[in-house]
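A.B. asks: Got these off Swiss-Prot a minute ago, pasting:
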{"type": "MUTAGEN", "residues": "Gly477 to Ala", "note": "Decreased complex assembly; complex is partially open"}
{"type": "MUTAGEN", "residues": "Gly505 to Ala", "note": "No complex assembly"}
{"type": "MUTAGEN", "residues": "Leu508 to Asp", "note": "No complex assembly"}
{"type": "MUTAGEN", "residues": "Val510 to Asp", "note": "No complex assembly"}
Amino acid sequence: MKYWLKKSSWLLAGSLLSTPLAMANEFSASFKGTDIQEFINIVGRNLEKTIIVDPSVRGKVDVRSFDTLNEEQYYSFFLSVLEVYGFAVVEMDNGVLKVIKSKDAKTSAIPVLSGEERANGDEVITQVVAVKNVSVRELSPLLRQLIDNAGAGNVVHYDPANIILITGRAAVVNRLAEIIRRVDQAGDKEIEVVELNNASAAEMVRIVEALNKTTDAQNTPEFLKPKFVADERTNSILISGDPKVRERLKRLIKQLDVEMAAKGNNRVVYLKYAKAEDLVEVLKGVSENLQAEKGTGQPTTSKRNEVMIAAHADTNSLVLTAPQDIMNAMLEVIGQLDIRRAQVLIEALIVEMAEGDGINLGVQWGSLESGSVIQYGNTGASIGNVMIGLEEAKDTTQTKAVYDTNNNFLRNETTTTKGDYTKLASALSSIQGAAVSIAMGDWTALINAVSNDSSSNILSSPSITVMDNGEASFIVGEEVPVITGSTAGSNNDNPFQTVDRKEVGIKLKVVPQINEGNSVQLNIEQEVSNVLGANGAVDVRFAKRQLNTSVMVQDGQMLVLGGLIDERALESESKVPLLGDIPLLGQLFRSTSSQVEKKNLMVFIKPTIIRDGVTADGITQRKYNYIRAEQLFRAEKGLRLLDDASVPVLPKFGDDRRHSPEIQAFIEQMEAKQ
């Protein structure tokens, strides 16, 4: 009875000492002679966890803590106490804890961690560790010596995947995983470089890999399998693996790396896209650099004789002669340069709108008898030329006496000669508007009045397709003759003129460059020009609008390149001094011209990247169908004066790619059903 009271008093004391001391869930962990099952119950109650205790768990707990513990520390303390007494805690999926013997824990449903996952404390876990460079078959026995195999610890390995499974307390498992990580790194440095003098590194790797394949290769761990990498830049082979295997492979490589019986290595490379002549200079520069880096110590002339690069234009191919290492480098360069280059469709819109109003009113005076004139340069016609033309246009009458053979007077005959209107027509041809001539005695007045109203709206849409980084030029216009000089003969009997021709119209020059992200950089030179005034070879004036720029545009995006807005108000007046200033009457001695002009010019551009034949075919079909639709519209309207005439029309797009009659009939039948 006394023994029972004594035992109960100790249990009560342990319970009081382990109760929370504050609302912050701090615990005092001191137990003396407490039954282990009671100890487990106290901890479960304090942590509010459900704990299932194996019936084989028996004993007493003696432990003292002088510091208060928080909830996490208290749980770690609980695990450590059970570990000391040979028990372990296994947490199930539903959060319930099981307390069992340590040796039984490794066969229970304990947590499984892999990769960088980690656990702490004395919790029993299983860690999966992947080993890359060391054989797990050799590593496992070493690890078993560092773990409690009689308790919860255990180490097993799986050869095909070269992995290790470690079961035990979390702290011990973490320590073994760290040991594996450090040991596994040592294998990464076991790499040897074998330089080749004659053979090609890539070809040597292919041969050695074929010879190294054995019947038991599938059962060999990945770590023990040798690995080969060809470094074509230095023409060497990198070998990793077991030292004995590496040594055997090095001997094999040296036996194969011998000089060829026939010196020289010739190769003909047929190009698919690049131009052979363009690649010759590039390859010569590459080969010279490779020979300089190789540094064989041979004379410069000997080195150059080793490499020969020529282009065969008829077959668009390259003929190469070089040592194997340089040959491989040049073939790699050719493979990277001989690619299908993208194309760019450049569509431009040039919009020019102009309107103008003007009026001209003037009076000119002239006298044939005295030769006096009052004329102005802004009227378009000179009264002097008009007066001369009028005088030459008059009929002339002549009277002539007629005599017989004996010189006897018979009669007078009168003949009238028609006037010459050539001079008058030339003078009047330059008149615009209305011109009225009034004769007052010897003086003649020429009144000229004209009013003009002009408006134009010009839309030009040139388009051109060009290769990436290629230059394309486009011109639509005409060549205008311009006199550049004149020379007379020695006796002024054979004068001649030198004439140059100037291109006038719409010019477009583009160099596109496709950049990352389907953006296109465009270097553009654009010009719009036309002839001003009479279309002759003397005093020809040209109007030119030119734009030079470099822009970045997204694929399929339209961008405005520039514009010009020009407004002019012009007024000119020519008059006779003093007389032209007289009110009202002064209008008879002056010529006035007023003009208002307004021009708008805008240039837009849109690039479209064409990377394949499908895109090119779609763009071509769109343009083709547009022209064909215009022709069909005109054909439907017909010709006004030729009812029976037929208007030519393009065939349907794709008719040139028709199939055999049987297949084509089937396709047309299916299209008709749709």
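Glycine is treated like the rest: Cβ placed from N, Cα and C.
No substitution from the list is modelled in this structure, which keeps its original residues.
For the listed features, I'd like the structural context: burial, neighbours, distances.
C.D. replies: Under the three-state DSSP scheme, Gly477 (mutagenesis position) falls in the strand class.
In three-state terms derived from DSSP, Gly505 (mutagenesis position) belongs to an extended strand segment.
Taking Cβ-Cβ distances under 8 Å and a sequence gap of 6 or more within the same chain, the neighbours of Leu508 (mutagenesis position) are Ile346, Ala348, Pro462, Ile464, Ser473, Phe474, Ile475, Ile524, Glu525, Gln526, Glu527.
Counting every protein chain shown, the number of other Cβ atoms lying within 10 Å of the Cβ of Val510 (mutagenesis position) is 22. In the three-state DSSP assignment, the secondary structure recorded for Val510 (mutagenesis position) is strand.
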A.B. asks: Which residues, sitting 6 or more apart from Gly505 (mutagenesis position) on the same chain, put a CB under 8 Å from its CB?
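C.D. replies: Listed in sequence order: Ile475, Val476, Gly477, Glu478, Val528, Ser529, Asn530.
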